[in-house]
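What Swiss-Prot says about this protein:
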type	residues	note
MUTAGEN	Trp20 to Ala	Loss of ability to bind sphingomyelin, and to induce hemolysis
MUTAGEN	Gln117 to Ala	Decrease in ability to bind sphingomyelin and to lyse cells
MUTAGEN	Glu128 to Ala	Decrease in ability to bind sphingomyelin and to lyse cells
MUTAGEN	Tyr131 to Cys	In double Cys mutant; complete loss of ability to form pores when Cys are disulfide-linked; when associated with C-88
BINDING	Lys185, Ser227, Tyr233, Tyr282	N-(acyl)-sphingosylphosphocholine binding site
MUTAGEN	Trp187 to Ala	Loss of ability to bind sphingomyelin, and induces hemolysis only at high concentration
MUTAGEN	Trp206 to Ala	Does not affect binding, and has little loss of hemolytic activity
MUTAGEN	Trp245 to Ala	Loss of ability to bind sphingomyelin, and to induce hemolysis
Amino acid sequence: MSAKAAEGYEQIEVDVVAVWKEGYVYENRGSTSVDQKITITKGMKNVNSETRTVTATHSIGSTISTGDAFEIGSVEVSYSHSHEESQVSMTETEVYESKVIEHTITIPPTSKFTRWQLNADVGGADIEYMYLIDEVTPIGGTQSIPQVITSRAKIIVGRQIILGKTEIRIKHAERKEYMTVVSRKSWPAATLGHSKLFKFVLYEDWGGFRIKTLNTMYSGYEYAYSSDQGGIYFDQGTDNPKQRWAINKSLPLRHGDVVTFMNKYFTRSGLCYDDGPATNVYCLDKREDKWILEVVG
């Protein structure tokens, strides 16, 4: 497991899609051999040079949803060809290096050359030429097509946030400051600060999500709600409908997710930064700032 896994991330193994397909085909119908120069790119297409993070364009089982961010640790595929079973794998370096390979092959007369390429799809990340098999057959002859048996990938994702249990920090995506709790008007209230000591737990019930502080200075006053003026305070009990929030991401939530919180009572108002007289976390009309969820520990 990478060092990154200790910082709120974990490595998990998932089933992925892998297929063999014709990467290059040439029929030499002449009476002499023919040389052909072939150029291939092995590894991931469209690699971001600044980060190895991939954004899923489709789900991976129940683990990764569309839009989730992850990194690829390795890919492993077992396959059968010519009545034999084999296994091939790509390391993290091989996946991301996008290596260009050039070489020349010689095709005998009256023969068909087929290059079978093994491609893998990991949440929309297209990994080409994991492996290749070159086959020469008579033109019109029977080919031995390789078949995938199993295909798995190790991916690095944010640790899952278990509702009602996992302690998190909530960070303003633009300002890079954390939600903290201070006393205002003899109530615990939310404001931004640089301290990482303030922890929260997310809950979900019939009315939406609730945000519980673990750092209230008034016993029992712990669920974030929007006042009529838009200030964010922490309330007793769970009956107040202004405590309910909608999160713009499907479950499961994970470390590093960037989300918005829209109030379920003031339905057009979202959790946001605003430079108020004493605190600066508000729920305001037609506002929905982005917040980063960070797993604690």
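All positions are counted from 1 along the displayed chain.
Any Cβ shown, glycine's included, is placed from N, Cα and C.
Keep in mind that what you see is a predicted model, and the values were worked out from it rather than measured.
Distance noted between the C-alpha atoms of Trp187 (mutagenesis position) and Ser227 (N-(acyl)-sphingosylphosphocholine binding site) is 12 Å. Distances between the Cα of Glu128 (mutagenesis position) and those of the binding-site residues Lys185, Ser227, Tyr282 are shortest for Tyr282. Under a cutoff of 8 A between CB atoms, and with a sequence separation of 6+ in the same chain, the neighbours of Tyr282 (N-(acyl)-sphingosylphosphocholine binding site) are Ser226, Gly230, Gly231, Ile232, Leu271, Cys272, Tyr273, Asp274, Gly276. The Cβ of Trp187 has fewer other Cβ atoms within 10 Å than any other of the mutagenesis positions Trp20, Tyr131, Trp187, Trp245. Under 8 Å, Cβ to Cβ, and six or more positions away along its own chain, Gln117 (mutagenesis position) finds Trp20, Lys21, Glu22, Gly23, Tyr24, Ile40, Glu128, Tyr129, Tyr131, Leu132.
Lys185 (N-(acyl)-sphingosylphosphocholine binding site) sits 30 Å from Trp206 (mutagenesis position), counting Cα to Cα. Shown are the recorded positions Trp206, Tyr233; of these, the residue with the fewest other Cβ atoms within 10 Å is Trp206.
Ser227 (N-(acyl)-sphingosylphosphocholine binding site) falls within neither a helix nor a strand when secondary structure is assigned with DSSP, and so counts as coil.
The number of other CB atoms found within 10 A of the CB of Lys185 (N-(acyl)-sphingosylphosphocholine binding site), across every protein chain shown, is 9. Highlighted in sequence order, Arg184, Trp187, Ala189, Ser226, Gln229, Gly230, Gly231, Ile232, Thr279 have their Cβ within 8 Å of the centre of the Cβ atoms of Lys185, Ser227, Tyr233, Tyr282, the residues recorded for N-(acyl)-sphingosylphosphocholine, and are not part of that set. Looking at the residues that bind N-(acyl)-sphingosylphosphocholine per the record, Lys185, Ser227, Tyr233, Tyr282, the two CA atoms farthest apart are separated by 15 Å. Long-range C-beta contacts of Ser227 (N-(acyl)-sphingosylphosphocholine binding site), restricted to its own chain and to partners at least six residues apart, with a cutoff below 8 Å, comprise Tyr233, Lys242. Note: the CA-CA distance between Trp245 (mutagenesis position) and Trp206 (mutagenesis position) rounds to 11 Å.
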